[in-house]
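Engineer: Handing you a structure now.
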Amino acid sequence: MIDYTAAGFTLLQGAHLYAPEDRGICDVLVANGKIIAVASNIPSDIVPNCTVVDLSGQILCPGFIDQHVHLIGGGGEAGPTTRTPEVALSRLTEAGVTSVVGLLGTDSISRHPESLLAKTRALNEEGISAWMLTGAYHVPSRTITGSVEKDVAIIDRVIGVKCAISDHRSAAPDVYHLANMAAESRVGGLLGGKPGVTVFHMGDSKKALQPIYDLLENCDVPISKLLPTHVNRNVPLFEQALEFARKGGTIDITSSIDEPVAPAEGIARAVQAGIPLARVTLSSDGNGSQPFFDDEGNLTHIGVAGFETLLETVQVLVKDYDFSISDALRPLTSSVAGFLNLTGKGEILPGNDADLLVMTPELRIEQVYARGKLMVKDGKACVKGTFETA
């Protein structure tokens, strides 16, 4: 028999639901961190002691899934003082991020996969959903167990591996190292019931995606398990990325890169090229270092990349590129969940996790629920991380 009091039911009434598909005006019933029901009219007395939230005139959509975040900090390329700090929970939730994938960057000397794993687990305890990629720019990969395959297979939060290619900061890996790494991630994923993906940080080298094509020629890892990211950082790379997506690959556009290919422009161009939105994702590269230069190219100061560009990209897609709200949301919701095989994420459906955003008609975030818990109210975090000030 259900203990309705313990279940803590919440009924979200009257919002325009984008699940992300347009469902019109709907009610959503939530309990125990899950979506229990979605219908055009759910009576408020369907269960006793139900908290009713009137969302008339507002939009309800899935929480954002940001698959590229430097959870324990990034940077360091301009010396020790440019190492960015760990991310705070509220920076994620106030940007609408309810699920996150952490990773390392250039620095795998003073930062370690073990520390990233601890941070990932901490964020799960603080209320959102978090996973990680093992490895970093360096190849062979820095790992926890000594093996990419073991990390992915047996460590609960590890779902794949990351490396860098076509970048002066990479380890200049040859095709056989890349193929072995991707194959280990793939097999580890099979053994552990994980996606087993390989994420490639893309640099500005004119080689662009050629190392990935060489990998595909020399091993049998499916193209669907390989993800080039930062593909909008230069025009030739972006053009190659579109061709990669036409061949069946998925591409990741970085929201914090505003030129030469702005994120909304990149998504729009992909759609114009006939690429399904299911194979286009958007991520922030958040919490990494963000350098600023003067007119002579001198470094003036370094900030920390934020997450606001995710929502801004959605807004620009709707306002400037005539995207439906449904399609504008997909690269941050269902497309990411599909690529990473994140069961229960990315769609508002019965049985899925209650990761929900409440937005105004102008697409401003008002409330954020993560696994059914209210994390943001009136646009401000009402739940803070362990060491955040109230």
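Easy rule for this one: first residue shown is 1, then count along the chain.
The backbone N, Cα and C atoms fix where each Cβ goes, and this holds for glycine too.
So Swiss-Prot says this about it:
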type	residues	note
BINDING	His68, His70, Lys162, Asp285	Zn(2+) 1 binding site
BINDING	Gly75, Gly76, Glu77, Thr106, Tyr137, Arg169, Arg233, Ser289	substrate binding site
MUTAGEN	Glu77 to Asp or Gln	Reduces activity 100000-fold
MUTAGEN	Tyr137 to Ala or Phe	Reduces activity 1000-fold
BINDING	Lys162, His201, His230	Zn(2+) 2 binding site
MUTAGEN	Arg169 to Met	Loss of activity
MUTAGEN	Arg169 to Lys	Reduces activity 1000-fold
MUTAGEN	Arg233 to Lys	Reduces activity 1000-fold
MUTAGEN	Arg233 to Met	Loss of activity
MUTAGEN	Asp285 to Ala	Reduces activity 100000-fold
ACT_SITE	Asp285	active site, proton acceptor
Engineer: If I take the alpha carbons of Lys162 (Zn(2+) 1 binding site) and Tyr137 (mutagenesis position), what is the distance between them in whole Å?
Structural biologist: 7
Engineer: Checking the mutagenesis positions Glu77, Tyr137, Arg169, Arg233, which are within 10 Å of His70 (Zn(2+) 1 binding site) at the Cα level?
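Structural biologist: Of Glu77, Tyr137, Arg169, Arg233, within range: none.
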Engineer: Sort Ser289 (substrate binding site) into helix, strand or coil using the DSSP assignment.
Structural biologist: strand
Engineer: Looking only at Cβ atoms, how many others are within 10 Å of the one on His230 (Zn(2+) 2 binding site)?
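Structural biologist: Around His230 (Zn(2+) 2 binding site), other Cβ atoms within 10 Å: 25.
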Engineer: Helix, strand or coil at His201 (Zn(2+) 2 binding site), per DSSP?
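Structural biologist: For His201 (Zn(2+) 2 binding site) - judged by DSSP and reduced to three states - the answer is strand.
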Engineer: Taking the centroid of the Cβ atoms of Lys162, His201, His230 as the Zn(2+) 2 site, which other residues of that chain lie with their Cβ within 8 Å of it, listed in sequence order?
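Structural biologist: So the additional residues around the site are His68, Leu103, Gly105, Tyr137, Cys163, Ala164, Val199, Phe200, Met202, Pro228, Thr229.
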Engineer: Name the secondary structure element type, per DSSP in three states, that contains Lys162 (Zn(2+) 1 binding site).
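Structural biologist: DSSP call for Lys162 (Zn(2+) 1 binding site): strand.
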Engineer: Report, in whole Å, the straight Cα-to-Cα distance of Tyr137 (mutagenesis position) from Thr106 (substrate binding site).
Structural biologist: 5
Engineer: Please determine which of the recorded positions listed here (His70, Arg169, His201, Arg233) has the lowest count of neighbouring CB atoms within 10 Å.
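Structural biologist: Least crowded of the recorded positions His70, Arg169, His201, Arg233, by Cβ count within 10 Å, is Arg169.
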Engineer: List the other residues in this chain whose Cβ sits within 8 Å of the Cβ centroid of the Zn(2+) 1 site residues His68, His70, Lys162, Asp285, in sequence order.
Structural biologist: Val69, Gly74, Gly102, Leu103, Gly105, His201, Thr229, Ser283, Gly286, Gly288
Engineer: Which has the fewest other CB atoms in a 10 Å radius around its CB: Glu77, Asp285, the listed mutagenesis positions?
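Structural biologist: Across Glu77, Asp285, these mutagenesis positions, the one with fewest Cβ atoms within 10 Å is Glu77.
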